[in-house]
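Reviewing the structure listed below.
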Amino acid sequence: MQINLLNDFIKAYENTYSVSFDDSFKGRIQELCKELNEPFMHASYALENELKELVFSLDKNVNIAIIGQFSSGKSSLLNLILGRDCLPTGVVPVTFKPTFLRYAKEYFLRVEFEDGSDIITNIEKLAFYTDQRNEVKQAKSLHIFAPIPLLEKITLVDTPGLNANENDTLTTLDELKNIHGAIWLSLIDNAGKKSEEDAIKANLELLGENSICVLNQKDKLSAEELDNVLNYAKSVFLKYFNELIAISCKEAKDEQSYEKSNFQSLLDFLTQLDTTVLKEKFVKRKILNLCEILEDENQLFVGIFDRLLNQFQSYEKHLLLAYENFLKEIEILNHQILEQLKSISERISSEIFASVKEKDAYFYKESKGFLKKDLYTRYDYKAPYISSDDAFLAMFYNSDVMSKEFKKIKNELYKSFEEIKMKLKDFINILEREILLFKAEFSNIQKDHIFQSDKNFSELRAFCNASDEYFLKDFKELLFKSILELDLFFEKLNLKAFTNYENATKLSLAFFSRKINESRVLYELDSSEFVLFYPKKSEIYERVLNELNVYEFETLLINKPILTKIAKNFLEQSQNLIQEKNKFLDLKKAELQKRRAQILNVRESIKED
């Protein structure tokens with residue numbers, strides 16, 4: 001069952017994506033369109049339709065647009081081509097929707113409405129649907145069908161005047177995107193004027209490679225004036241068009257002045273157009289334009305990922321530059337902590353040493369000799385002693401000087417640890433600020449062209465929205481772990497040393513008090529063999545060092561410094577995380593590189609064709 005499902009999936013995939021085409025121009029275009037529509041390209045629905053339309057366009061008529069300023073005579077020109085007055089003429093803007101002139105055996109009109117409906121009606125109804133003064137159902141486009149041989153291979157597109165109104169202008173520009181060539185119609189009075197040239201430049205990319213500039217109303221000029229105007233107009237306009245001619249629609253209406261009108265030159269130009277070449281150039285131009293749009297998208301994504309890579313590069317550089325000083329500060333702190341522990345030990349040992357006193361003591365010993373049997377001799381001596389309770393009370397309760405000093409040292413140490421933690425946080429805050437700025441800038445990014453990939457942009461938005469999850473979470477976990485290790489070490493230091501000084505003092509006092517008492521017992525047993533124990537200051541100091549665990553902390557601070565280890569581990573782990581993030585971003589860029597290679601392959605193939 002599962003094998004059958006898998007085989008069905010593979011077969012469906014091959015039917016969709018493993019299609020082969022012949023070696024004709026159309027077949028090669030189909031192959032290139034398929035490459036742009038590969039699954040990993042994530043083509044938008046609009047792009048898929050555009051690619052299909054490009055292939056279909058090779059079997060359709062070429063579209064030649066009639067473009068010109070309002071009242072330049074476009075309707076009159078098209079009426080001459082149609083052989084009858086179909087399009088209304090006059091001073092009122094009437095051609096408010098694009099109008100297509102197509103071939104049919106009879107004259108009729110098809111009106112396509114904005115709601116998707118359409119009607120077919122008599123050609124005489126055209127004026128009703130084109131007059132802006134009429135309140136009619138919103139039309140999307142008008143299609144005039146006429147039995148004109150020229151229209152068998154060519155569809156003429158009448159566009160609204162460029163300066164009729166803002167909406168007409170926008171519509172005109174939109175319609176120009178789907179034409180193979182254009183007739184730029186201009187009044188001969190405007191020939192060579194800057195305003196006219198500016199309008200041409202604004203639409204230059206949309207004119208195609210087979211366009212003609214037609215100057216209307218040549219009947220207004222004398223032969224000499226016409227030559228001068230043509231020479232000047234050609235010097236200005238011919239760089240934009242294949243050909244430039246002057247006609248007179250007025251003269252072309254009259255059979256007797258038709259030849260003089262030069263209208264036939266325009267018809268000859270249209271008739272002699274190589275429609276196959278036009279279609280091929282059009283498709284090539286459109287595919288190159290699509291490649292440019294997709295490449296722009298690709299470069300945008302590369303730039304976004306490069307920004308993250310640069311941020312991590314800058315962050316790592318900052319870490320390395322700052323960490324040398326940071327480690328030096330920690331090394332200094334290690335020695336400071338050790339010196340503070342020794343200072344506390346020195347202070348306690350001095351107080352204990354000062355509390356060692358002497359007192360009068362005596363003991364009895366059985367007298368020797370026959371006559372002294374059962375008699376005892378008293379021996380007086382000076383005995384060392386420590387009143388542990390009195391000494392302890394004197395140090396910590398009768399006076400709070402030492403307690404205040406130790407508390408001050410502890411607070412200073414706490415601040416030092418907090419400063420270390422703050423510096424670690426500052427490192428992460430630098431990265432966090434950059435990542436959050438990145439998220440804010442790109443989390444709602446939208447495509448700026450309909451042919452760009454919806455899926456790619458959707459995934460990019462999701463990626464940017466989750467950038468803190470992708471790029472901050474691990475660093476924050478590392479920070480949390482490092483701070484926890486610092487807190488644990490501080491707590492250990494605090495419990496075993498800085499809050500243990502009273503207990504260490506008690507233990508030290510008890511130790512020396514016991515040793516003194518033991519020495520007295522031995523001394524009283526045999527004063528010739530044993531001596532009284534008077535603790536030296538160095539002995540007391542060593543004992544306090546042990547009770548305060550100073551030697552243990554000396555190992556943890558100097559020989560195998562825990563703080564330095566935590567700091568170095570933070571740096572090493574940060575660098576490892578940066579490498580991981582860079583690899584992750586490189587994988588993202590590898591996907592983009594694969595798409596870019598596909599785009600470049602299509603671009604090079606279309607240029608070679």
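The backbone N, Cα and C atoms fix where each Cβ goes, and this holds for glycine too.
In sequence order, Leu185, Leu187, Asn216, Gln217, Cys249 are the residues of the chain that are 6 or more apart from Gly73 (GDP binding site) and have a CB within less than 8 Å of its CB. In this structure, Gly73 (GDP binding site) belongs to neither helix nor strand by DSSP; it is coil. Among the features that Swiss-Prot reports, GDP binding site is placed at Ser72, Gly73, Lys74, Ser75, Ser76, with the record citing experimental evidence.
The annotation domain 'Dynamin-type G' is assigned in Swiss-Prot to 63-310 on the grounds of sequence analysis.
All protein chains included, Lys74 (mutagenesis position) registers 26 other Cβ atoms within 10 Å of its own Cβ. Swiss-Prot lists Lys74 to Ala among its mutagenesis entries, and the accompanying note reads: No GTPase activity.
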Which residue among the binding-site residues Ser72, Ser75, Ser76 has the fewest other Cβ atoms within 10 Å of its Cβ, if you could check?
Ser76
Limited to the domain 'Dynamin-type G' (63-310), I'd like the whole-number average of pLDDT.
85
Around the GDP site recorded as Ser72, Gly73, Lys74, Ser75, Ser76, what other same-chain residues have a C-beta within 8 angstroms of the site's C-beta center?
Ile66, Gly68, Ser71, Leu77, Leu78, Thr89, Leu185, Asn216, Cys249
